[in-house]
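Q: What follows is a single structure, and I will ask about it in a moment.
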Amino acid sequence: MGPISAPSCRWRIPWQGLLLTASLFTFWNPPTTAQLTIEAVPSNAAEGKEVLLLVHNLPQDPRGYNWYKGETVDANRRIIGYVISNQQITPGPAYSNRETIYPNASLLMRNVTRNDTGSYTLQVIKLNLMSEEVTGQFSVHPETPKPSISSNNSNPVEDKDAVAFTCEPETQNTTYLWWVNGQSLPVSPRLQLSNGNRTLTLLSVTRNDVGPYECEIQNPASANFSDPVTLNVLYGPDAPTISPSDTYYHAGVNLNLSCHAASNPPSQYSWSVNGTFQQYTQKLFIPNITTKNSGSYACHTTNSATGRNRTTVRMITVSDALVQGSSPGLSARATVSIMIGVLARVALI
């Protein structure tokens, strides 16, 4: 009661600029028989933020309040007091110039540190000079830093290499989470978590494992995400495809073949005809072919990064005679001759 009956000084509450001030002006507890309680908002705070110890169910017509650090009423640990009759505020030994008390007994603490973690006791002085106490708690946690991802292999070979991602830095009392393509980590026997979930290992990577990958670190008060990381998965070449798919040609036309194989990095291409090397190109062009150009046409693909190579062979027949269904072998002159013959026969009928 000392601070209420004989305050050492008179302070003005710095209402302007404080978080939640407007709501606190209007939040005055009506008479109630409910139990006196303290709600910490938030109950888990990040360092440097604010915590409001919000009081619920004040006794009717109290004379004043005192706040204490800890679970008991201890004059040496008194933070601040408030006298309702004259709005007098008295700081105590535990006051740190970061606390603001409001007319409804709520206490705002600014720029909290981990040393502020713990219990706080409110003493309410009633009209009969009897007191009622209640205790609340909150915890302060470090602000989570922005994490980063390190990798033991950013250019893995498909179906051969494994990749281990590590989320940095290592911090205490922190939860590590992983995200792939913006989604939570799927369940897969090829994905393994270790080192307290700090390390994500991809076994036998495939070309679909490009990403992006993100790691998140969180504690009860805050969370932070890393920048996304992608993999450059080396793969292929797959079996090359030769186009067009025609195998019969008529002498005199141009042979124009193209080869393609899925590969990262892009494959190197070469052609051979009947076992004889022709050229290092993706396309093969032979003008005015003859029957001597019949044979096996092989497209060879090589990926120097993966050390792999694939070959596809196409058997091509060049004939002087027209082959039904072999449109690439029909010259324009032959097509016109056929059409004239058909029209003449129709006219005779």
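Residue numbers in this text run from 1 along the chain shown.
Every residue, even glycine, has its Cβ placed from backbone N, Cα and C.
For reference, Swiss-Prot lists these features for the protein:
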{"type": "DOMAIN", "residues": "35-142", "note": "domain 'Ig-like V-type'"}
{"type": "DOMAIN", "residues": "145-232", "note": "domain 'Ig-like C2-type 1'"}
{"type": "DOMAIN", "residues": "237-319", "note": "domain 'Ig-like C2-type 2'"}
{"type": "MUTAGEN", "residues": "N66 to S", "note": "Inhibits heterophilic cell adhesion"}
{"type": "MUTAGEN", "residues": "R78 to A", "note": "Does not affect the monomeric structure. Loss of heterodimerization with CEACAM6"}
{"type": "MUTAGEN", "residues": "R78 to Q", "note": "Inhibits heterophilic cell adhesion"}
{"type": "MUTAGEN", "residues": "N97 to G", "note": "No effect on heterophilic cell adhesion"}
{"type": "MUTAGEN", "residues": "Q123 to A", "note": "Does not affect the monomeric structure. Decreases heterodimerization with CEACAM6"}
{"type": "MUTAGEN", "residues": "L129 to A", "note": "Does not affect the monomeric structure. Loss of heterodimerization with CEACAM6"}
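Distances, neighbours, how buried they are, the whole picture for these features please.
A: According to DSSP, the domain 'Ig-like V-type' (35-142) comprises 6 helix, 55 strand, 47 coil.
If you take every residue in the domain 'Ig-like C2-type 1' (145-232) and average the pLDDT, you get 95.
Across the domain 'Ig-like C2-type 2' (237-319), DSSP assigns 3 helix, 48 strand, 32 coil.
A sphere of 10 angstroms centred on the C-beta of N66 (mutagenesis position) encloses 26 other C-beta atoms.
Here the Cβ of R78 (mutagenesis position) has 22 other Cβ atoms within 10 Å, regardless of which shown protein chain they belong to.
Non-local contacts of N97 (mutagenesis position) by the CB criterion (under 8 A, 6+ apart in sequence, same chain) are absent.
Non-local contacts of Q123 (mutagenesis position) by the CB criterion (under 8 A, 6+ apart in sequence, same chain) comprise Y65, N66, W67, Y68, V73, S131, E132, E133.
Taking the Cβ of L129 (mutagenesis position) as centre and 10 Å as the limit, one finds 10 other Cβ atoms among all the protein chains shown.
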